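Worksheet: the structure to be examined is printed underneath.
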Amino acid sequence: MSAGKRGALIIFEGCDRSGKTTQSRLLVELLKSKGIPTLPMNFPERSSSIGQVINSYLTNSKDLPDEVIHLMFSANRWEHINQVKEKLLEGTTLVVDRYSFSGVAYSAAKGLDFDWCYAPERGLIKPDAVFYLRAPPNDLTHRGQYGKERYEKVEFQGRVAEVFNRICSKEGSYFHQFDARQSVEDLHAQIASITEELLPKVATRPLDTLS
């Protein structure tokens, strides 16, 4: 497995508590163990001034109109675009827990227009692969700390899953769907296999943008 001339942008997406954080951590550990320069990231990135407002919203200590928080989530990704581009071109693979697709899915699930939600994401760097972990929201409620944050409600997560399905159809071949109910080990093995094939393919491929 080799990172080649540039790194890959790999995204983990899915409903809350679907296993994204665990699987992204395992993939980072695997790639690093093979000597591949790899950096974990997650969105929202809560340490910036924008990220701190988002964190206050998610932890229910601040209320904002749906349109405003959607644009803040997008701005949080935009404020890191130069870092993302720089790392990829250096040859570092980025493994990212949530990206633009979560922003669209969660806001559209609240009733905002799908195309309006997508608009501010256009121009961000297009992922080389998205690993979408699917599971019925009812099957995720037993997982640790479910319900602690604003969006962790089964009915709402069901609507989020419906929008994710629409996004998968729209974005096509670089979306890889997995049953999140399988064992951590089996899921990791499948993701590792796809990643092993992916890295040399994208090494000389120019960066693309979401459109």
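Here, residue 1 is simply the first one shown, and the rest follow in order.
Using N, Cα and C of the backbone, Cβ positions are placed for all residues, glycine too.
None of the noted substitutions appears here; every position holds its original residue.
Swiss-Prot annotations:
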BINDING   Arg17, Gly19, Lys20, Thr21, Thr22, Arg98  ATP binding site
VARIANT   Ala135 to Ser  In strain: MEL14, MEL18, MEL20, ZBMEL82, ZBMEL131, ZBMEL145, ZBMEL157, ZBMEL186, ZBMEL191, ZBMEL377, ZBMEL384 and ZBMEL398
VARIANT   His142 to Tyr  In strain: MEL14, MEL18 and MEL20
VARIANT   Asn165 to Asp  In strain: MEL11, MEL14, MEL15, MEL18, MEL20, ZBMEL82, ZBMEL95, ZBMEL84, ZBMEL131, ZBMEL145, ZBMEL157, ZBMEL186, ZBMEL191, ZBMEL377, ZBMEL384 and ZBMEL398
VARIANT   Ser193 to Asn  In strain: MEL11, MEL15, ZBMEL84 and ZBMEL229
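Shown on the structure are the features that Swiss-Prot records.
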| residue | record | DSSP (3 states) |
| --- | --- | --- |
| Arg17 | ATP binding site | coil |
| Thr22 | ATP binding site | helix |
| Arg98 | ATP binding site | coil |
| Ala135 | variant position | coil |
| Asn165 | variant position | helix |
| Ser193 | variant position | helix |
Max Cα distance spanning Arg17, Gly19, Lys20, Thr21, Thr22, Arg98 (ATP binders), Å?
13
Measuring Cα to Cα, how many Å separate Thr21 (ATP binding site) from Asn165 (variant position)?
20
Quick one: give me the count of other CB atoms within 10 A of the CB of Thr22 (ATP binding site).
16
Excluding Arg17, Gly19, Lys20, Thr21, Thr22, Arg98 themselves, which residues in that chain have a Cβ inside 8 Å of the centre of the Cβ atoms defining the ATP site?
Phe12, Gly14, Ser18, Gln23, Ser24, Asp97, Leu133
Can you tell me how far the Cα of Ser193 (variant position) sits from the Cα of Arg17 (ATP binding site), in Å?
23
Between Arg98 (ATP binding site) and Ala135 (variant position), how many Å separate their Cα atoms?
16
